[in-house]
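Enquirer: What Swiss-Prot says about the mutagenesis result for S4 to D or E is this: Mimicks phosphorylation state, inducing accumulation of centrioles. Among the sequence features in Swiss-Prot, the mutagenesis site S4 to A is noted as follows: Abolishes phosphorylation by PLK2 and impairs centriole duplication. The note that Swiss-Prot attaches to the published mutagenesis T95 to A is: Does not affect phosphorylation by PLK2. One entry in Swiss-Prot concerns the mutagenesis experiment T219 to A. Its note says: Partial loss of phosphorylation. Annotation of the published mutagenesis T234 to A in Swiss-Prot: Partial loss of phosphorylation; when associated with A-237; the original residue is retained in the structure shown. What Swiss-Prot notes for the published mutagenesis of T237 to A is this: Partial loss of phosphorylation. K250 to A appears in Swiss-Prot as a published mutagenesis result, with the remark: Increase in the stabilization of the structure. In Swiss-Prot, a mutagenesis experiment is listed as K263 to R, annotated with the note No change in the sumoylation level. Under the heading of mutagenesis, Swiss-Prot lists K263 to A and annotates it as follows: Increase in the stabilization of the structure and partial delocalization to the nucleoplasm. Complete delocalization to the nucleoplasm; when associated with A-267. K267 to A appears in Swiss-Prot as a published mutagenesis result, with the remark: Increase in the stabilization of the structure and complete delocalization to the nucleoplasm. Complete delocalization to the nucleoplasm; when associated with A-263. For the mutagenesis of F268 to A, Swiss-Prot gives this note: Complete destabilization of the structure and loss of nucleolus localization; when associated with A-276. The structure shown keeps the original residue. Quoted from Swiss-Prot, the note on the mutagenesis of F276 to A is: Complete destabilization of the structure and loss of nucleolus localization; when associated with A-268. Experimental mutagenesis is annotated in Swiss-Prot for W290 to A, with the remark: Partial destabilization of the structure. Complete destabilization of the structure; when associated with A-288.
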Amino acid sequence: MEDSMDMDMSPLRPQNYLFGCELKADKDYHFKVDNDENEHQLSLRTVSLGAGAKDELHIVEAEAMNYEGSPIKVTLATLKMSVQPTVSLGGFEITPPVVLRLKCGSGPVHISGQHLVAVEEDAESEDEEEEDVKLLSISGKRSAPGGGSKVPQKKVKLAADEDDDDDDEEDDDEDDDDDDFDDEEAEEKAPVKKSIRDTPAKNAQKSNQNGKDSKPSSTPRSKGQESFKKQEKTPKTPKGPSSVEDIKAKMQASIEKGGSLPKVEAKFINYVKNCFRMTDQEAIQDLWQWRKSL
(Lines of atoms letter the chains of each structure in order from A and count residues from 1; the text may use other names and numbers.)
(Lines give C-alpha, C1' and ligand atoms only; values in the text may rest on other atoms or scores of the structure.)
Protein backbone atom coordinates (compact mmCIF):
# COMPACT_ATOMS: atom_id res chain seq x y z
CA MET A 1 0.00 0.00 0.00
CA GLU A 2 2.86 2.36 0.78
CA ASP A 3 4.38 1.73 -2.66
CA SER A 4 1.09 2.53 -4.40
CA MET A 5 0.80 5.77 -2.45
CA ASP A 6 4.31 6.72 -3.56
CA MET A 7 3.34 6.12 -7.17
CA ASP A 8 0.18 8.24 -6.88
CA MET A 9 1.95 11.12 -5.14
CA SER A 10 4.66 11.63 -7.78
CA PRO A 11 6.73 14.80 -7.33
CA LEU A 12 5.59 17.91 -9.23
CA ARG A 13 7.96 20.58 -10.50
CA PRO A 14 6.16 23.99 -10.62
CA GLN A 15 6.94 26.30 -13.52
CA ASN A 16 5.95 29.97 -13.84
CA TYR A 17 5.53 31.83 -17.12
CA LEU A 18 4.71 35.48 -17.77
CA PHE A 19 1.25 36.20 -19.12
CA GLY A 20 -0.10 39.29 -20.83
CA CYS A 21 -2.88 40.23 -23.24
CA GLU A 22 -4.60 43.28 -24.75
CA LEU A 23 -8.38 43.80 -24.88
CA LYS A 24 -10.37 46.08 -27.16
CA ALA A 25 -14.05 46.57 -27.89
CA ASP A 26 -13.92 44.02 -30.72
CA LYS A 27 -11.06 41.89 -29.43
CA ASP A 28 -11.51 39.20 -26.77
CA TYR A 29 -8.78 36.92 -25.45
CA HIS A 30 -9.26 33.14 -25.13
CA PHE A 31 -6.89 31.30 -22.78
CA LYS A 32 -6.99 27.52 -23.14
CA VAL A 33 -4.52 24.64 -22.97
CA ASP A 34 -4.23 21.31 -24.73
CA ASN A 35 -5.48 18.16 -23.08
CA ASP A 36 -2.26 17.18 -21.31
CA GLU A 37 -1.60 15.65 -17.90
CA ASN A 38 -0.12 18.82 -16.41
CA GLU A 39 -2.13 21.21 -14.24
CA HIS A 40 -2.47 24.80 -15.52
CA GLN A 41 -3.65 27.92 -13.74
CA LEU A 42 -3.88 31.59 -14.71
CA SER A 43 -2.94 34.10 -11.99
CA LEU A 44 -3.98 37.67 -12.92
CA ARG A 45 -2.05 40.54 -11.30
CA THR A 46 -2.92 43.92 -12.84
CA VAL A 47 -5.48 45.44 -15.21
CA SER A 48 -4.62 48.87 -16.64
CA LEU A 49 -5.73 51.22 -19.42
CA GLY A 50 -3.50 51.70 -22.44
CA ALA A 51 -1.94 54.98 -23.53
CA GLY A 52 -4.61 55.70 -26.17
CA ALA A 53 -7.63 54.87 -24.01
CA LYS A 54 -10.44 57.42 -23.84
CA ASP A 55 -11.67 58.95 -20.59
CA GLU A 56 -14.70 56.69 -20.46
CA LEU A 57 -15.87 53.76 -18.36
CA HIS A 58 -14.14 50.44 -19.11
CA ILE A 59 -15.45 47.19 -17.60
CA VAL A 60 -13.28 44.07 -17.85
CA GLU A 61 -15.06 40.71 -17.62
CA ALA A 62 -13.81 37.12 -17.25
CA GLU A 63 -15.73 33.98 -18.22
CA ALA A 64 -14.75 30.53 -16.89
CA MET A 65 -16.26 27.37 -15.36
CA ASN A 66 -17.61 27.20 -11.82
CA TYR A 67 -17.43 24.25 -9.40
CA GLU A 68 -20.43 22.54 -11.01
CA GLY A 69 -18.91 22.82 -14.49
CA SER A 70 -21.23 25.56 -15.71
CA PRO A 71 -19.97 28.75 -17.41
CA ILE A 72 -19.92 31.84 -15.19
CA LYS A 73 -19.08 35.50 -15.87
CA VAL A 74 -17.48 37.84 -13.31
CA THR A 75 -16.34 41.47 -13.45
CA LEU A 76 -12.61 41.85 -12.83
CA ALA A 77 -12.16 45.64 -12.88
CA THR A 78 -13.88 48.94 -13.64
CA LEU A 79 -11.48 51.56 -15.03
CA LYS A 80 -11.55 55.22 -16.09
CA MET A 81 -8.53 57.23 -17.19
CA SER A 82 -9.24 60.29 -15.00
CA VAL A 83 -10.33 58.33 -11.92
CA GLN A 84 -8.75 54.86 -11.80
CA PRO A 85 -6.47 53.94 -14.72
CA THR A 86 -5.16 50.70 -13.17
CA VAL A 87 -6.28 48.00 -10.70
CA SER A 88 -4.16 45.43 -8.85
CA LEU A 89 -5.84 42.03 -8.55
CA GLY A 90 -3.11 40.59 -6.30
CA GLY A 91 -3.06 37.09 -7.81
CA PHE A 92 -6.59 36.32 -9.04
CA GLU A 93 -6.26 32.63 -9.97
CA ILE A 94 -8.51 31.02 -12.60
CA THR A 95 -8.43 27.51 -14.02
CA PRO A 96 -8.56 27.42 -17.85
CA PRO A 97 -10.34 27.64 -20.20
CA VAL A 98 -10.84 31.40 -19.62
CA VAL A 99 -12.25 34.15 -21.84
CA LEU A 100 -11.25 37.76 -21.08
CA ARG A 101 -13.29 40.50 -22.75
CA LEU A 102 -13.97 44.24 -22.58
CA LYS A 103 -17.66 44.44 -21.73
CA CYS A 104 -17.81 48.24 -21.82
CA GLY A 105 -15.44 50.81 -23.36
CA SER A 106 -13.24 50.97 -26.44
CA GLY A 107 -9.85 50.19 -24.84
CA PRO A 108 -7.12 49.31 -25.10
CA VAL A 109 -6.86 47.49 -21.75
CA HIS A 110 -3.75 45.52 -20.76
CA ILE A 111 -3.89 42.51 -18.41
CA SER A 112 -0.73 40.99 -16.88
CA GLY A 113 -0.12 37.98 -14.66
CA GLN A 114 1.44 34.53 -14.51
CA HIS A 115 0.78 31.21 -16.19
CA LEU A 116 1.40 28.45 -13.60
CA VAL A 117 2.15 24.89 -14.74
CA ALA A 118 2.67 21.90 -12.40
CA VAL A 119 4.89 19.56 -14.44
CA GLU A 120 5.42 15.97 -13.29
CA GLU A 121 8.95 14.60 -13.17
CA ASP A 122 9.90 12.95 -16.46
CA ALA A 123 9.79 9.19 -16.52
CA GLU A 124 13.13 9.22 -18.33
CA SER A 125 14.81 11.09 -15.49
CA GLU A 126 13.36 8.60 -12.99
CA ASP A 127 14.72 5.71 -15.07
CA GLU A 128 18.14 7.38 -15.18
CA GLU A 129 18.12 7.79 -11.40
CA GLU A 130 17.21 4.12 -10.96
CA GLU A 131 20.06 3.12 -13.27
CA ASP A 132 22.48 5.28 -11.28
CA VAL A 133 21.35 3.62 -8.05
CA LYS A 134 21.82 0.17 -9.59
CA LEU A 135 25.33 1.07 -10.77
CA LEU A 136 26.24 2.34 -7.31
CA SER A 137 24.92 -0.83 -5.67
CA ILE A 138 26.87 -3.02 -8.12
CA SER A 139 30.10 -1.10 -7.56
CA GLY A 140 29.57 -1.33 -3.79
CA LYS A 141 29.17 -5.11 -3.99
CA ARG A 142 32.35 -5.45 -6.04
CA SER A 143 34.41 -3.33 -3.66
CA ALA A 144 33.20 -5.17 -0.54
CA PRO A 145 35.81 -7.80 0.58
CA GLY A 146 34.66 -11.37 1.13
CA GLY A 147 31.34 -10.86 -0.60
CA GLY A 148 30.03 -8.46 2.04
CA SER A 149 27.36 -9.06 4.62
CA LYS A 150 23.79 -9.63 3.46
CA VAL A 151 22.31 -8.33 6.69
CA PRO A 152 20.79 -4.83 6.18
CA GLN A 153 22.57 -1.95 7.86
CA LYS A 154 19.55 -1.12 10.02
CA LYS A 155 19.42 -4.67 11.38
CA VAL A 156 23.12 -4.54 12.19
CA LYS A 157 22.59 -1.23 13.95
CA LEU A 158 19.85 -2.68 16.18
CA ALA A 159 21.99 -5.73 16.98
CA ALA A 160 24.93 -3.48 17.78
CA ASP A 161 22.79 -1.45 20.17
CA GLU A 162 21.75 -4.65 21.99
CA ASP A 163 25.36 -5.84 22.17
CA ASP A 164 26.39 -2.50 23.64
CA ASP A 165 23.71 -2.88 26.32
CA ASP A 166 24.95 -6.41 27.11
CA ASP A 167 28.56 -5.20 27.27
CA ASP A 168 27.59 -2.43 29.68
CA GLU A 169 25.86 -4.93 31.99
CA GLU A 170 28.87 -7.29 31.85
CA ASP A 171 31.24 -4.41 32.60
CA ASP A 172 29.17 -3.50 35.66
CA ASP A 173 29.27 -7.12 36.87
CA GLU A 174 33.03 -7.29 36.34
CA ASP A 175 33.52 -4.04 38.27
CA ASP A 176 31.54 -5.48 41.19
CA ASP A 177 33.62 -8.68 41.08
CA ASP A 178 36.85 -6.67 41.04
CA ASP A 179 35.73 -4.68 44.08
CA ASP A 180 34.92 -7.89 45.99
CA PHE A 181 38.25 -9.41 45.06
CA ASP A 182 40.14 -6.28 46.17
CA ASP A 183 38.41 -6.42 49.56
CA GLU A 184 39.30 -10.09 50.00
CA GLU A 185 42.89 -9.47 48.93
CA ALA A 186 43.20 -6.63 51.48
CA GLU A 187 41.95 -8.97 54.21
CA GLU A 188 44.44 -11.61 53.14
CA LYS A 189 47.44 -9.28 53.33
CA ALA A 190 46.82 -8.36 57.00
CA PRO A 191 47.41 -11.86 58.52
CA VAL A 192 50.33 -12.45 56.16
CA LYS A 193 52.08 -9.33 57.45
CA LYS A 194 51.50 -10.45 61.05
CA SER A 195 53.01 -13.83 60.35
CA ILE A 196 56.07 -12.18 58.78
CA ARG A 197 56.56 -10.00 61.85
CA ASP A 198 56.63 -13.03 64.16
CA THR A 199 60.23 -13.75 65.22
CA PRO A 200 61.91 -17.12 64.68
CA ALA A 201 62.24 -17.42 68.46
CA LYS A 202 58.49 -17.47 68.89
CA ASN A 203 58.15 -20.04 66.17
CA ALA A 204 60.84 -22.15 67.84
CA GLN A 205 59.13 -21.77 71.23
CA LYS A 206 55.83 -22.92 69.78
CA SER A 207 57.49 -25.86 68.14
CA ASN A 208 59.15 -26.90 71.41
CA GLN A 209 55.89 -26.62 73.33
CA ASN A 210 53.87 -28.60 70.87
CA GLY A 211 56.61 -31.06 70.20
CA LYS A 212 56.39 -30.63 66.44
CA ASP A 213 57.27 -28.05 63.83
CA SER A 214 54.81 -25.24 63.35
CA LYS A 215 53.62 -24.37 59.85
CA PRO A 216 52.67 -20.86 58.77
CA SER A 217 48.98 -20.45 58.32
CA SER A 218 48.00 -20.14 54.69
CA THR A 219 44.26 -20.40 55.18
CA PRO A 220 43.31 -16.78 54.32
CA ARG A 221 45.40 -16.83 51.16
CA SER A 222 44.06 -20.17 50.02
CA LYS A 223 40.47 -19.09 50.67
CA GLY A 224 40.94 -15.95 48.62
CA GLN A 225 42.42 -17.93 45.74
CA GLU A 226 39.64 -20.50 45.92
CA SER A 227 36.93 -17.82 45.92
CA PHE A 228 38.61 -16.09 42.95
CA LYS A 229 38.78 -19.40 41.06
CA LYS A 230 35.12 -20.06 41.81
CA GLN A 231 34.25 -16.66 40.41
CA GLU A 232 36.23 -17.42 37.27
CA LYS A 233 34.63 -20.85 36.82
CA THR A 234 31.07 -19.68 37.48
CA PRO A 235 29.52 -19.07 34.03
CA LYS A 236 27.36 -16.03 33.61
CA THR A 237 23.72 -16.58 32.91
CA PRO A 238 23.05 -15.79 29.25
CA LYS A 239 20.66 -13.00 28.66
CA GLY A 240 17.27 -14.25 27.57
CA PRO A 241 15.16 -12.86 24.76
CA SER A 242 13.61 -9.45 25.23
CA SER A 243 9.94 -9.13 26.02
CA VAL A 244 7.38 -8.20 23.37
CA GLU A 245 6.87 -4.72 24.83
CA ASP A 246 10.64 -4.07 24.91
CA ILE A 247 10.95 -5.14 21.28
CA LYS A 248 8.06 -2.89 20.27
CA ALA A 249 9.66 0.02 22.09
CA LYS A 250 13.00 -0.54 20.37
CA MET A 251 11.33 -0.85 16.95
CA GLN A 252 9.34 2.33 17.57
CA ALA A 253 12.52 4.16 18.57
CA SER A 254 14.23 2.96 15.40
CA ILE A 255 11.32 4.23 13.26
CA GLU A 256 11.42 7.63 14.99
CA LYS A 257 15.15 7.87 14.18
CA GLY A 258 14.37 7.43 10.49
CA GLY A 259 14.69 3.67 10.17
CA SER A 260 12.21 1.23 8.66
CA LEU A 261 10.97 -2.29 9.35
CA PRO A 262 10.66 -5.19 6.86
CA LYS A 263 7.34 -5.22 5.03
CA VAL A 264 7.35 -8.93 4.12
CA GLU A 265 6.32 -11.35 6.87
CA ALA A 266 9.16 -13.82 6.25
CA LYS A 267 11.79 -11.09 6.34
CA PHE A 268 10.20 -9.59 9.45
CA ILE A 269 10.29 -12.97 11.26
CA ASN A 270 13.98 -13.44 10.42
CA TYR A 271 14.63 -9.86 11.53
CA VAL A 272 13.02 -10.49 14.95
CA LYS A 273 14.83 -13.80 15.45
CA ASN A 274 18.26 -12.43 14.51
CA CYS A 275 18.10 -9.04 16.22
CA PHE A 276 16.10 -9.82 19.36
CA ARG A 277 16.75 -13.58 19.85
CA MET A 278 12.99 -14.21 19.87
CA THR A 279 11.87 -17.80 19.20
CA ASP A 280 8.31 -17.75 20.57
CA GLN A 281 6.05 -18.04 17.51
CA GLU A 282 3.04 -16.50 19.27
CA ALA A 283 5.11 -13.47 20.30
CA ILE A 284 6.49 -13.14 16.77
CA GLN A 285 2.97 -13.20 15.30
CA ASP A 286 1.92 -10.57 17.84
CA LEU A 287 4.83 -8.39 16.71
CA TRP A 288 3.90 -8.94 13.04
CA GLN A 289 0.29 -7.86 13.65
CA TRP A 290 1.62 -4.77 15.44
CA ARG A 291 3.95 -4.05 12.49
CA LYS A 292 1.06 -4.22 10.01
CA SER A 293 -0.95 -1.77 12.10
CA LEU A 294 1.72 0.94 11.72
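Placement of Cβ uses the backbone N, Cα and C atoms for every residue, glycine included.
Can you walk me through where each of these features ends up in the structure?
Expert: Cβ contacts within 10 Å of T95 (mutagenesis position), excluding its own Cβ and spanning all protein chains shown: 12. In three-state terms derived from DSSP, T95 (mutagenesis position) belongs to neither a helical nor a strand segment and is classed as coil.
If you draw a 10 Å sphere around the CB of K250 (mutagenesis position), it holds 16 other CB atoms from the protein chains shown. Under the DSSP three-state reduction, K250 (mutagenesis position) is assigned to helix.
Of all the Cβ atoms in the protein chains shown, 12 others lie within 10 Å of the Cβ of K263 (mutagenesis position).
In the three-state DSSP assignment, the secondary structure recorded for K263 (mutagenesis position) is coil.
Sequence-distant neighbours of K267 (mutagenesis position) (same chain, 6+ residues apart, CB-CB distance under 8 A): none.
For the recorded site, F268 (mutagenesis position), the DSSP three-state label reads helix.
The Cβ neighbour count for F276 (mutagenesis position), using a 10 Å radius and every protein chain shown, is 22.
A sphere of 10 angstroms centred on the C-beta of W290 (mutagenesis position) encloses 15 other C-beta atoms. DSSP classifies W290 (mutagenesis position) as helix under the three-state reduction.
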Enquirer: For F268 (mutagenesis position), which residues in the same chain are close in space, meaning a Cβ under 8 Å from its Cβ, but six or more apart along the sequence?
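Expert: Looking at Cβ-Cβ distances below 8 Å from F268 (mutagenesis position), excluding near sequence neighbours, one finds L261, P262, L287, W288, R291.
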Enquirer: Roughly how many Å lie between the Cα atoms of K250 (mutagenesis position) and F276 (mutagenesis position), rounded to a whole value?
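Expert: About 10 Å separates the two Cα atoms.
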